[in-house]
Amino acid sequence: MDEGGGGEGGSVPEDLSLEEREELLDIRRRKKELIDDIERLKYEIAEVMTEIDNLTSVEESKTTQRNKQIAMGRKKFNMDPKKGIQFLIENDLLQSSPEDVAQFLYKGEGLNKTVIGDYLGERDDFNIKVLQAFVELHEFADLNLVQALRQFLWSFRLPGEAQKIDRMMEAFASRYCLCNPGVFQSTDTCYVLSFAIIMLNTSLHNHNVRDKPTAERFITMNRGINEGGDLPEELLRNLYESIKNEPFKIPEDDGNDLTHTFFNPDREGWLLKLGGRVKTWKRRWFILTDNCLYYFEYTTDKEPRGIIPLENLSIREVEDPRKPNCFELYNPSHKGQVIKACKTEADGRVVEGNHVVYRISAPSPEEKEEWMKSIKASISRDPFYDMLATRKRRIANKK
């Protein structure tokens, strides 16, 4: 039993006055209330923290989901650009404006630059607007033409189709002239010189091209392209030296060696080839790509044994008493002359070919038909050179 009576919070000393006792009991009561309040606050804080954790988890989950969808959109774009863009727009990851799509392509994170090039080169109205917006994201002010081309050609991979290249280089030339008024008389001049620089880059840095152009030849080739007048020799010489000292960088997803040229061929397979000087049949692995026919001793070889440029050649079906399913490559304009081609000797030397015609035997009639069809498609008159010739004629007519 409590000495001197009980109360909230335990016993009360007997020697306290009545007033002191009441004050002590009041203090104890308030202490208990405070402890209860603290416990209630702790419980409420714990509840709030749980809610915050749940919200954070939901936000993180949303961010994770968004990142997953963006990654999926990029993959879809690399497989089919139109479907990829559509997926990103439908999932509110991209606005449907040409400017927003152009920004997405310009940043290029996780995107295949070959696919970017193909998409930008399409002739649909929307793609053309995207191309325009994409080019406007490039700042070419105070850059010489080679510097501007380096920047432009690093942001995507030029497609192989002449009409696509035409649209893209036209957009580039217009943008360059807008950023650098007074450098060229017209966008046609910029367009033609840009192509001359791209071809110069190939001629100087492709080891299969043995006849390397000099600065003088480059200057001569570009006479009269500035509305009938000549560009300053110093300008052309500086552009030449820039390309000679440093080739254009090719976007990494395509690489810069021959292996990548053969990565996506028009056709490939084993065929028999009749020798040019020694008339024996040799089994070779053929690859048709970029308007050239390459042949290798083995499928694993990185360097071809021979290269046959298909420009100016024709193809015909022939009968051969020793081999079935034969066709020939020949030059209809120069019958009897050796076809311009090259081959690699056993000691590694690159020499000119010895063929007046290339006679080839396929394993079956079906494969012969397929090869002939593919080669015919490849050796149709190259629209790229027609396109460039048209532009040069346009400049000449302005004289």
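Every residue, even glycine, has its Cβ placed from backbone N, Cα and C.
Averaged across the domain 'SEC7' (77-206), pLDDT for the predicted model comes to 93. Annotation source Swiss-Prot lists domain 'SEC7' at 77-206.
What Swiss-Prot lists as domain 'PH' is 264-380, and the listing cites sequence analysis.
Around the Cβ of E161 (mutagenesis position), the number of neighbouring Cβ atoms within 10 Å comes to 15. Experimental mutagenesis at this site is recorded by Swiss-Prot as E161 to K, annotated: Impairs epithelium polarization.
Contacts of K273 (mutagenesis position) defined by a Cβ separation under 8 A and a same-chain sequence distance of 6+ are given as W281, K282, R284, F286, Y295, Y358, R359, I360, S361, in order along the sequence. Per Swiss-Prot, mutagenesis K273 to A is noted as: Abolishes phosphatidylinositol 3,4,5-trisphosphate binding.
In the three-state DSSP assignment, the secondary structure recorded for R277 (mutagenesis position) is coil. Within 10 Å of the Cβ of R277 (mutagenesis position) there are 8 other Cβ atoms, across all protein chains. R277 to A or G appears in Swiss-Prot as a published mutagenesis result, with the remark: Reduces phosphatidylinositol 3,4,5-trisphosphate binding.
T280 (mutagenesis position) is surrounded by 9 other CB atoms, counting those within 10 A of its CB over all protein chains shown. What Swiss-Prot says about the mutagenesis result for T280 to A or G is this: Reduces phosphatidylinositol 3,4,5-trisphosphate binding.
A simple way to gauge crowding: the CB of K282 (mutagenesis position) has 13 other CB atoms within 10 angstroms, across all the protein chains here. Record note (Swiss-Prot), mutagenesis K282 to A: Reduces phosphatidylinositol 3,4,5-trisphosphate binding. The unchanged residue is displayed.
Annotation of the published mutagenesis R284 to A in Swiss-Prot: Abolishes phosphatidylinositol 3,4,5-trisphosphate binding; the original residue is retained in the structure shown. DSSP classifies R284 (mutagenesis position) as strand under the three-state reduction.
R305 to A appears in Swiss-Prot as a mutagenesis experiment; the accompanying note says: Abolishes phosphatidylinositol 3,4,5-trisphosphate binding. According to DSSP, R305 (mutagenesis position) sits in a coil region rather than a helix or strand. Neighbours of R305 (mutagenesis position), defined as other CB atoms within 10 A of its CB across all chains, total 18.
Looking at Swiss-Prot, the entry for mutagenesis of N354 to A says: Slightly reduces phosphatidylinositol 3,4,5-trisphosphate binding. Taking the Cβ of N354 (mutagenesis position) as centre and 10 Å as the limit, one finds 13 other Cβ atoms among all the protein chains shown.
Taking Cβ-Cβ distances under 8 Å and a sequence separation of 6 or more, the neighbours of L388 (mutagenesis position) in its chain are V192, F195. Per Swiss-Prot, mutagenesis L388 to A is noted as: Impairs autoinhibition; when associated with A-392.
According to Swiss-Prot, the mutagenesis experiment K392 to A carries the annotation: Impairs autoinhibition; when associated with A-388. Annotation note: K392 (mutagenesis position) sits in a helical segment as assigned by DSSP.
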Sequence-distant neighbours of K392 (mutagenesis position) in its chain (C-beta under 8 A, six or more apart): V192, I225
E161 (mutagenesis position) and N354 (mutagenesis position), distance between Cα atoms, whole Å: 31
Of the mutagenesis positions listed as R277, T280, R305, the one whose CA lies nearest the CA of E161 (mutagenesis position): R305
Where N354 (mutagenesis position) falls in three-state DSSP terms: coil
